[in-house]
Amino acid sequence: MGNRGMEELIPLVNKLQDAFSSIGQSCHLDLPQIAVVGGQSAGKSSVLENFVGRDFLPRGSGIVTRRPLILQLIFSKTEYAEFLHCKSKKFTDFDEVRQEIEAETDRVTGTNKGISPVPINLRVYSPHVLNLTLIDLPGITKVPVGDQPPDIEYQIKDMILQFISRESSLILAVTPANMDLANSDALKLAKEVDPQGLRTIGVITKLDLMDEGTDARDVLENKLLPLRRGYIGVVNRSQKDIEGRKDIRAALAAERKFFLSHPAYRHMADRMGTPHLQKTLNQQLTNHIRESLPTLRSKLQSQLLSLEKEVEEYKNFRPDDPTRKTKALLQMVQQFGVDFEKRIEGSGDQVDTLELSGGARINRIFHERFPFELVKMEFDEKDLRREISYAIKNIHGVRTGLFTPDLAFEAIVKKQVVKLKEPCLKCVDLVIQELISTVRQCTSKLSSYPRLREETERIVTTYIREREGRTKDQILLLIDIEQSYINTNHEDFIGFANAQQRSTQLNKKRAIPNQGEILVIRRGWLTINNISLMKGGSKEYWFVLTAESLSWYKDEEEKEKKYMLPLDNLKIRDVEKGFMSNKHVFAIFNTEQRNVYKDLRQIELACDSQEDVDSWKASFLRAGVYPEKDQAENEDGAQENTFSMDPQLERQVETIRNLVDSYVAIINKSIRDLMPKTIMHLMINNTKAFIHHELLAYLYSSADQSSLMEESAEQAQRRDDMLRMYHALKEALNIIGDISTSTVSTPVPPPVDDTWLQNTSSHSPTPQRRPVSSVHPPGRPPAVRGPTPGPPLIPMPVGATSSFSAPPIPSRPGPQNVFANNDPFSAPPQIPSRPARIPPGIPPGVPSRRAPAAPSRPTIIRPAEPSLLD
């Protein structure tokens, strides 16, 4: 016969477990451990066995449980047991389980009453149990026997405390009825770890072995030595019953008959016995499950909310709906167009704070990278002067010219304009790369439909490539237009007269320092990369770039200036990235081979990314610091020709040089303005319009709709998993709601005055016998409950001593007298209120037993009373 209450809980817990396992999680109910604590031969193992409903633990007289037994009950469809020390063997006969426990105990402790703290781990799989842990502990003893060590008492207590200290442990404090309750070590230990008494249940065993005429009624009614959760009396099988193979069913029937027939217990028979103990423990398990439900519910609700948004699109999913694929295709294409436009035009909705979007990158190309590429093709001064001198001489031919020729200016300008084609085409290529990258990022949302994604990328990329050709043609046309007519009447053009005076004005301007406010072009952190380790190694500084100088400071407060470097004769060159470095480096050097900083001919400045390097280079260009040119030509001849010019030719070269500078600046300004406009119109805006208006038609013509909208296996699995998870979460929440409504929590009993457990050191000499207490407790309960119970009770016992004090004493005079003095204020231990509660059926022979006990009372108790009162 199993534990019916526990079997009723099994479906409830299984529902929860199934609900959680369906969402791929485990339901951690963490049901309480049930630990049985008590003295030797108190009946601990029998109590535990009755709770499980199986006969499998060793029992007998003396110390039988000599190692802790950790019994794990695990719900399973088949019934068997296995030990941790021999996992490979499954026990289906529980007699063999008992024999294995005895054998394993002897293997570690020997056969001569030895004790070991090493636990035996037993797992019992059964369809009739919950997932619980039960602990059978060795009995508390004070005197070592056999192979037991001298400190056996402390060893056992430490062992017990390890198991019952856990907050979720229920403690069954087992005390036999024929022993002293006030000195119960089990209750004392429980009080240490559970001072509020919330998880301690008193269990009184061996009620059938009490002396005739004595009972434990007041203890079981929680009037004498009360506990918060009270006491439950049980009657276990005797050793004779066990040897006679009396099963648990018959034992429970005999127990019930005992309580119904006993005059002291029949009125509370429904609150006594193993079934009531099972019911009480099962109610504690129910309470624990209910207490766990709010945490589980909030956990499930948070998961459900996180899934709501993702599941919203799947809720109305109908695989057999003929319009489903059409709707999905339209929705996907529209979403792709919206995402593409947001990434290009920018949007305040869901801004990416980790990296630049496509539109921001294209903006950087237009206004940082492209101007930098234009300045990079800046002509070399010596080469330009040589070309101008050759042009002037070739135009004059054999004649000696008196005036500066216009044709030389036009020839040089046209040659410079042609050089603009390369940076302009490179700008288009950079924009195309960003557009294609943006398309791929936007199609990532189409990953559910691989064929649709592939076709969308192909069609849009093909269109961008088509627009690339037209855009490049248009840009080349712009350059050809600039080359076709040199407009020397432009309002920004300096003209011949101004060109001749420009050199003088520039020299004067350089001689007079700028008294106005210096314009700061850029600020930021840079690392000087080539300072030797001997001088501190590479270090990060705060750099400030103006139109005249480059300064660096210790930090961004700009209070402690480290150095200021004038920009005259400075240029930029690229530096290869170090093998072990993740920094991107460029260098600044002096064209006149002078040191730029201390003993360094160049300073290497490091940034975290190539984009930062390009941005700094563009800033240096604005300040007039240009990139280094490759000197592929023979400079010796150039120098000879340059320096061999006569003064008149030199003046003409200088004039044309200034005119070329002025006109090329006008063209650069125009190209810098027209390039972004041309690319935006011919490429970006056209691509957006194509996606919005024509992409869908191209998709329909490129492939069958069914093949386009075939889901990937991963996406179908993901959708199914998400929907299953969503419904499982809702089902689990419904189950939790059902459990909450179908079960009832038992309220915690109110606190009781259990100071007797704390004062047992002073009471311990007196109370020796609980059975007797049940005979004369009516006068004693007030003594325990009230703060000053003694005085009012003194007169009552005096009158009652002769007539009602004897019945409990005859069987064990000594212990009875000691127990009678549990109340230090009552000189005579018996209270006269008992007669009214004694059933009329008390045997007439009881009075004859009273006389022997009376003489022993003064001898044992009276000498101890004064010290107790003190």
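From the backbone N, Cα and C atoms, a Cβ is placed for every residue, glycine too.
Among the features that Swiss-Prot reports, domain 'Dynamin-type G' is placed at 28-294.
Classification of Lys44 (GDP binding site) by DSSP places it within a helix. Among the features that Swiss-Prot reports, GDP binding site is placed at Ser41, Gly43, Lys44, Ser45, Ser46, Arg59, Gly60, Lys206, Asp208, Asp211, Asn236, Arg237, Gln239, with the record citing similarity to another entry.
In the shown protein chains, 23 other C-beta atoms lie within 10 A of the C-beta of Tyr231 (mutagenesis position). One entry in Swiss-Prot concerns the mutagenesis experiment Tyr231 to Phe. Its note says: Strongly reduced phosphorylation. Decreases receptor-mediated endocytosis.
Under mutagenesis, Swiss-Prot gives Arg399 to Ala with this note: Does not Affect stimulation of GTPase activity by CTTN. Within 10 Å of the C-beta of Arg399 (mutagenesis position) there are 7 other C-beta atoms, taking all protein chains into account. According to its DSSP assignment, Arg399 (mutagenesis position) is coil.
DSSP places the residues of the domain 'PH' (519-625) in helix, strand and coil in these numbers: 16 helix, 48 strand, 43 coil. According to Swiss-Prot, the feature domain 'PH' maps to 519-625, an assignment based on sequence analysis.
Tyr597 (mutagenesis position) counts 18 other C-beta atoms within 10 Å of its own C-beta, drawing on all protein chains shown. Among the sequence features in Swiss-Prot, the mutagenesis site Tyr597 to Phe is noted as follows: Strongly reduced phosphorylation. Decreases receptor-mediated endocytosis.
Taken from Swiss-Prot, the feature domain 'GED' applies to 653-744.
Under its mutagenesis annotations, Swiss-Prot gives Ser764 to Ala the following note: Reduces proline-rich domain phosphorylation by 80%.
Quoting Swiss-Prot on the mutagenesis of Ser764 to Glu: Abolishes midbody localization and shows increased multinucleation.
A distance of 51 Å separates the Cα atom of Arg399 (mutagenesis position) from that of Tyr597 (mutagenesis position). Under 8 Å, Cβ to Cβ, and six or more positions away along its own chain, Lys44 (GDP binding site) finds Val36, Val37, Gly38, Thr65, Asp136, Leu137, Gly139, Leu172, Val174. When the binding-site residues Ser41, Ser46, Asn236, Gln239 are compared by the number of other C-beta atoms lying within 10 angstroms of their own C-beta, Gln239 comes out lowest. Shown for the domain 'GED' (653-744): DSSP residue counts in helix, strand and coil, namely 83 helix, 0 strand, 9 coil. A sphere of 10 angstroms centred on the C-beta of Asp208 (GDP binding site) encloses 16 other C-beta atoms. Confidence in the domain 'PH' (519-625), given as mean pLDDT, stands at 83.
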